[in-house]
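According to Swiss-Prot, the features are:
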type	residues	note
ACT_SITE	Asp227	active site, proton acceptor
BINDING	Gly105, Arg171, Gly172, Gly196, Asp197, Gly198, Thr199	ATP binding site
BINDING	Asp197	Mg(2+) binding site
BINDING	Thr225, Ile226, Asp227, Met270, Gly271, Arg272, Glu323, Tyr378, Met379, Ile380, Arg381	substrate binding site
MUTAGEN	Lys224 to Gly	Abolishes catalytic activity
Amino acid sequence: METRHHLNTKMVPSYQAPLSKVTAADLTVERLPGCKYMNPSKKHILREEYRDKVKHIMYDPRPQEDLDAEYPVSCNKLVCELAAARKHLHFNPSETSIGIVTCGGICPGLNDVIRSITLTGIISYRVKRVVGFRYGYWGLSKEGSKTAIELSRSDVRQIHRFGGTILGSSRGPQNPKEMVDTLVRMKINILFTVGGDGTQRGALTIYEEAKRPGENIAVFGVPKTIDNDLAFSHRTFGFQTAVEQAVNAVRAAYAEAVSLNYGVGIVKLMGRESGFIAAQTTVASAQANICLIPENPLPKETVMRLIERRLQQSRNCVIVVAEGFGQDWETGTGGHDASGNKKLVDIGFILKKEVESWLRANKEKFPQGTVKYIDPSYMIRACPPSSNDALFCTNLATLAVHEAMAGATGCIISMRYNNYILVPIKAATSVRRVVSLRGALWRQVREITVGLSDDVQQWNEQDLRRHLESLNVERERIIARLASKV
């Protein structure tokens with residue numbers, strides 16, 4: 001597991017990383033010992049889906065390209081544990097208290113997850129109580145724990161109709177010992193952490209602290225990342241809703257651009273290090289002409305040439321840009337937010353200024369050129385989930401309760417190859433999933449957007465030359481250092 005943290009995985013899709021770096025131990029979920037309590041649901045007696053035996057799916061079942069066979073099959077021997085309801089439980093339902101905490105930025109589906117965890121615990125397992133901790137991990141601190149609320153069926157029955165989170169949220173870590181002390185003092189047996197990679201890294205510290213002698217606490221993560229960049233997962237809740245809402249923004253930008261003489265519409269979307277929302281919105285809308293994502297860095301000159309090419313073809317241009325693109329275009333203020341995320345420069349505003357300046361410089365060629373800028377990010381994050389995302393949230397939360405009651409801990413619930421699986425938190429937070437520039441999604445983007453393959457290739461070659469030059473400089477420095485020691 002430790003070798004993964006030394007991998008340089010930035011901008012490299014997780015599935016392209018060598019399988020030799022992922023071991024069976026990395027994907028093995030810890031379970032608290034002993035399952036002596038019977039599931040209170042009578043359905044487990046006859047229903048096959050209530051099982052104690054853990055089933056698995058292959059980590060990567062896709063056919064391997066290097067196999068010379070008429071029907072190639074996967075040679076990957078690594079497996080992931082399938083999530084399911086269990087016949088026997090680790091925790092005695094009538095004596096079990098469940099805790100829920102939501103952290104980080106809001107996202108469509110948070111209330112759905114809170115609702116489903118609460119109702120599954122109360123109705124299916126008849127647990128003693130469900131407690132909601134307010135405003136992120138602060139709610140687990142000694143001071144914040146005073147604001148905790150007990151959740152009932154009536155409290156959560158209708159919350160899925162609204163965006164945001166009824167528990168509130170915040171960024172930033174808290175002392176793990178203090179948080180576990182709160183869980184022990186309030187007699188919480190299972191803590192569900194709903195949040196992104198920063199939240200789950202915090203959950204990992206709670207999980208490690210909860211291992212201290214005499215404690216019997218399960219820590220279970222429900223991952224929330226609207227960017228859809230979670231490792232070992234092909235889908236995270238809120239992502240599909242975000243794409244649907246983002247398409248509306250692109251359509252508005254298109255309406256503005258097409259109504260003007262040489263109109264340019266710019267839409268900035270979420271995506272700090274992964275451009276899944278921008279890429280899928282570009283394909284789904286079929287009205288964006290340029291897609292800019294962090295995985296495909298381009299200089300200002302190339303972007304301006306892309307705009308020029310589009311305006312020459314048609315008197316309008318729509319640009320979709322992910323917030324993490326072009327962070328080298330201007331020097332940022334530096335620093336990090338409370339969650340440890342690097343503060344980004346506002347690429348949407350910068351791009352707008354650059355395009356306006358370029359249009360002024362080319363006024364004779366593109367008279368009356370106008371730029372319209374739309375940033376729908378906070379509107380997207382705050383809306384309730386689509387019906388498909390709501391269903392997904394319910395499935396994730398329900399299975400999370402089933403597995404946690406059976407003693408699964410230190411893991412998250414996710415979807416991979418259309419199966420709900422369990423992944424250890426340490427593995428899930430060790431690498432970020434990004435858009436593959438050689439994959440089908442980016443191929444679709446390239447097919448429907450304007451391109452300057454020669455310019456992009458030239459830029460990539462220049463970047464490679466700069467990298468090689470830096471390596472040569474470093475090599476000469478090492479040789480000189482060694483020579484001085486002789």
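Every residue, even glycine, has its Cβ placed from backbone N, Cα and C.
Original residues only: the substitutions mentioned are not part of this model.
Annotated features taken from Swiss-Prot, shown on the structure.
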| residue | record | DSSP (3 states) |
| --- | --- | --- |
| Arg171 | ATP binding site | coil |
| Gly196 | ATP binding site | coil |
| Lys224 | mutagenesis position | coil |
| Gly271 | substrate binding site | coil |
| Met379 | substrate binding site | helix |
>> What does the structure give for the C-alpha distance between Asp197 (ATP binding site) and Thr225 (substrate binding site)? Integer Å is fine.
In response: 8
>> In the three-state scheme derived from DSSP, which category covers Glu323 (substrate binding site)?
In response: coil
> Do you see any of the recorded positions Arg171, Thr199, Asp227 whose C-alpha is within 10 Å of Met379 (substrate binding site), and which ones?
Replying inline: none
> Using the residues the record lists for ATP (Gly105, Arg171, Gly172, Gly196, Asp197, Gly198, Thr199), what whole-number Å value is the largest Cα to Cα distance?
Replying inline: 12
>> Which one is it, among the binding-site residues Gly172, Gly196, Gly198, that lies nearest to Thr225 (substrate binding site) by Cα separation?
In response: Gly196
>> Within 10 Å of Thr199 (ATP binding site) (Cα to Cα), which of the recorded positions Lys224, Asp227, Gly271, Glu323, Arg381 do you find?
In response: Lys224
>> Restricting to the record's substrate-binding residues (Thr225, Ile226, Asp227, Met270, Gly271, Arg272, Glu323, Tyr378, Met379, Ile380, Arg381), give me the longest CA-CA distance in Å as a whole number.
In response: 17
> Non-local Cβ contacts of Gly105 (ATP binding site) (under 8 Å, 6 or more apart, same chain)?
Replying inline: Ser169, Arg171, Gly196, Ile226, Arg381
>> Of Lys224, Asp227, Gly271, Glu323, which is closest to Gly172 (ATP binding site) if I measure between C-alpha atoms? They're all recorded positions.
In response: Lys224
>> Using a 10 Å cut-off on CB atoms, tell me which of the recorded positions Lys224, Arg381 is the least crowded.
In response: Arg381
> Given the binding-site residues Gly198, Gly271, Glu323, which lie close to Asp227 (active site, proton acceptor), meaning Cα to Cα within 10 A?
Replying inline: Gly271
